[in-house]
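First the structure, which I've put down as structure tokens, then a few questions once you've had a look.
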Amino acid sequence: MSFTEKPAVTKERKEFYSKLESHDLAPLWEVLNEVVTTKPKSNCAPHLWEFEVAKEFLMEAGTLITAKEAERRVLILENPGLKGLSRITTSLYAGLQLILPGEVAPTHRHSQSALRFVVDGGGACTSVDGERTTMQVGDFVITPPWAWHDHVNDSDKPMIWMDGLDLPMVTLFDTSFAEGYGEDIQEITRPNGDSLARYGANMLPVDFKQKGLSSPIFNYPYERSREALEAMKKANEWDPCHGLKMQYINPLDGMAAMPTISSFIQLLPKEFRTQTYRSTDATVFSVIEGQGKTRIGDKVFFWKAKDTFVVPSWYPVEHEASSDAVLFSYSDRVAQQKLGFWRESRN
């Protein structure tokens, strides 16, 4: 017996297994090599979604159903290896949400942690627990678990962002709760930008008391993130596997900005090719700027601004930028690290 071989099935064993089944029992040795694998094994598949194709379908959806009727008008980025499960990886969800000028996505809250990464348009607002923020392309916005949130588009342009949630994790633990607010728009009790000013300047209020596990900042503006990357670029210090890669953090503890999802931004200079890398956290990428290609296992995907692609767990990956490129990404790394599962391999 080993982790790669199953014991032979004899007539006597087969009869025994049939008797076990009628009593809701099963022999571990028949499935051990499937539940304890020698390396990560998943149905999650490498894939790329072209934004222009998805946008066309989103705009068509906008003619068929309102944001209010749908609660959230979203097209799920469903991994082709995980059909029917509403997942982009085994543990994470992704979707593209459209909100048209004048529309409101009503206030609600739920157990799931959510991120919004703005892909197209600009000027729409998200409100979280009494504070409203105006969103622009490249902004990383957090909705903590059980926080009231709504979306309003007072601009004259459609806006599309990527939703990233830990839906499969919450489903795994059977811990999903959700409720509506009763009104479309929640009461605004704090000025726009309050949380960034209060917690995003290397200071904290003297009487601060932590609430929850998420970052108290809920909008990380792309303008500031891009400036940081540009300044660090001058040092000419490039990680061979990542280029210049930074993690969005919770200023209270320096850890990931969200309790179950790690989020990153990275710069790949023109003609930079990363060395082979793999890690156990399947990762979703959204291209902010530039173009290039990524080899995932034995497949090569060519990408450009606004496209989305996914790298499954433990697949070897190499990025190559044909122009200066900036990528946003998110994964379940922080959850894996807290549980002692996470592993990486370079070269």
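In case you wondered, yes, glycine gets a Cβ from its N, Cα and C as well.
Don't look for the substitutions in this one, it keeps the originals.
What you see is a predicted model, and the numbers here were worked out from it, not measured in a lab.
Below are the features I grabbed from Swiss-Prot:
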MUTAGEN   Tyr17 to Cys  1.6-fold increase in relative activity towards gentisate
MUTAGEN   Val36 to Ala  Loss of activity
MUTAGEN   Asn43 to Thr  3.2-fold increase in relative activity towards gentisate
DOMAIN    96-163  domain 'Cupin type-2'
MUTAGEN   Ser113 to Pro  Loss of activity
MUTAGEN   Asp120 to Lys  Loss of activity
MUTAGEN   Gly123 to Asn  25% decrease in activity
MUTAGEN   Asn153 to His  1.8-fold increase in relative activity towards gentisate
MUTAGEN   Tyr181 to Asp or His  Does not improve specific activity towards gentisate
MUTAGEN   Tyr181 to Phe  4.6-fold increase in relative activity towards gentisate. Also increases relative activities towards 3-methyl-, 4-methyl-, 3-bromo- and 3-fluorogentisates
MUTAGEN   Glu223 to Ala  No change in relative activity towards gentisate
MUTAGEN   Val284 to Ile  2.6-fold increase in relative activity towards gentisate
MUTAGEN   Lys338 to Tyr  1.5-fold increase in relative activity towards gentisate
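Give me the lay of the land around each of these features.
Tyr17 (mutagenesis position) falls within a helical segment according to DSSP.
Neighbour count (other Cβ atoms within 10 Å of the Cβ, all protein chains): 9 for Val36 (mutagenesis position).
Under DSSP, Asn43 (mutagenesis position) is assigned to coil, being neither helix nor strand in the three-state scheme.
Broken down by DSSP into helix, strand and coil, the domain 'Cupin type-2' (96-163) contains 0 helix, 44 strand, 24 coil.
All chains included, 19 other C-beta atoms sit within 10 angstroms of the C-beta of Asp120 (mutagenesis position).
Taking a C-beta cut-off of under 8 angstroms and a sequence separation of 6 or more, Asn153 (mutagenesis position) has the following same-chain neighbours: Ile99, Leu100, Pro101, Gly102, Glu103, Val104, Gly123, Ala124, Cys125, Met159.
Taking the Cβ of Tyr181 (mutagenesis position) as reference, residues of its chain lying under 8 Å away and at least six apart in sequence are, in sequence order, Pro106, Thr107, His108, Arg109, Trp148, Asp150. In the three-state DSSP assignment, the secondary structure recorded for Tyr181 (mutagenesis position) is coil.
In the three-state DSSP scheme, Glu223 (mutagenesis position) is classed as helix. In sequence order, Gln136, Gly138 are the residues near Glu223 (mutagenesis position), counting only same-chain partners six or more apart with C-beta under 8 A.
DSSP classifies Val284 (mutagenesis position) as strand under the three-state reduction. Taking a C-beta cut-off of under 8 angstroms and a sequence separation of 6 or more, Val284 (mutagenesis position) has the following same-chain neighbours: Leu77, Ile88, Thr89, Leu92, Ala94, Gly164, Thr308, Phe309, Val310, Ser329, Tyr330, Ser331.
Sequence-distant neighbours of Lys338 (mutagenesis position) (same chain, six or more apart, CB under 8 Å from its CB) are absent.
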Where's the emptiest Cβ shell within 10 Å among the mutagenesis positions Asn43, Ser113?
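Relative to the other mutagenesis positions in Asn43, Ser113, Asn43 has the fewest Cβ atoms within 10 Å.
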Nearest to Asp120 (mutagenesis position) by Cα distance: which of the mutagenesis positions Tyr17, Val36, Asn43, Ser113 is it?
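When the Cα distances are compared, Ser113 comes out closest.
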Among the mutagenesis positions Tyr17, Val36, Asn43, report those whose Cα falls within 10 Å of that of Ser113 (mutagenesis position); none is a fine answer.
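Hits: none.
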Tell me whether Lys338 (mutagenesis position) sits in a helix, a strand or coil according to DSSP.
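DSSP assigns Lys338 (mutagenesis position) to helix.
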